[in-house]
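Peer 1: Quick one: this structure, given as structure tokens, is what I'll be asking you about.
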Amino acid sequence: MGVLDHVSEMFDCSHGHKIKKRKQLQTVEIKVKMDCEGCERKVRRSVEGMKGVSSVTLEPKAHKVTVVGYVDPNKVVARMSHRTGKKVELWPYVPYDVVAHPYAAGVYDKKAPSGYVRRVDDPGVSQLARASSTEVRYTTAFSDENPAACVVM
């Protein structure tokens, strides 16, 4: 079959055509400020007409929109921003339980909804929040629970 494969490669006409990738089913979470029912309606209608959108869920108190479907997140954000004229961004928060140190300087956000903290992809921020091994040794050396602790007092 080596000869047939070689001949079929020579006369293959599909090299000029791109094969379309099928989009994956995604859940896109978006932050957009919604003050009234009119804003909610405008946000919902801006996304519902998109090709590939299965469902749209609004949480106006948290300023959160969840879009489920076969869509590109960047296209959803661009369309919503263009159609509504509002500032739109991907959901920048993660649940409080996921973060190791939720009150670190780069993570804690006063404007975040309750139960959420800001998502930080920078590994340097998490390193600043954790204590080094020498700091841990110093704090445990003077602990009341440590029987071998310093008893100067």
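Backbone N, Cα and C atoms are what each Cβ position is placed from, and that goes for glycine too.
So, quick note: what you're seeing has the original residues, none of the substitutions.
From Swiss-Prot, for reference:
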type	residues	note
DOMAIN	25-89	domain 'HMA'
MUTAGEN	CYS36 to Gly	In HIPP26-4; loss of interaction with HB29; when associated with G-39
BINDING	CYS36, CYS39	metal cation binding site
MUTAGEN	CYS39 to Gly	In HIPP26-4; loss of interaction with HB29; when associated with G-36
MUTAGEN	CYS150 to Gly	Loss of prenylation and localization to membrane
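Looking at the shown structure, what environment does each listed feature sit in?
Peer 2: Secondary structure by DSSP for the domain 'HMA' (25-89): 24 helix, 22 strand, 19 coil.
Counting only residues at least six positions away in the same chain, no Cβ atom sits under 8 Å from the Cβ of CYS36 (mutagenesis position).
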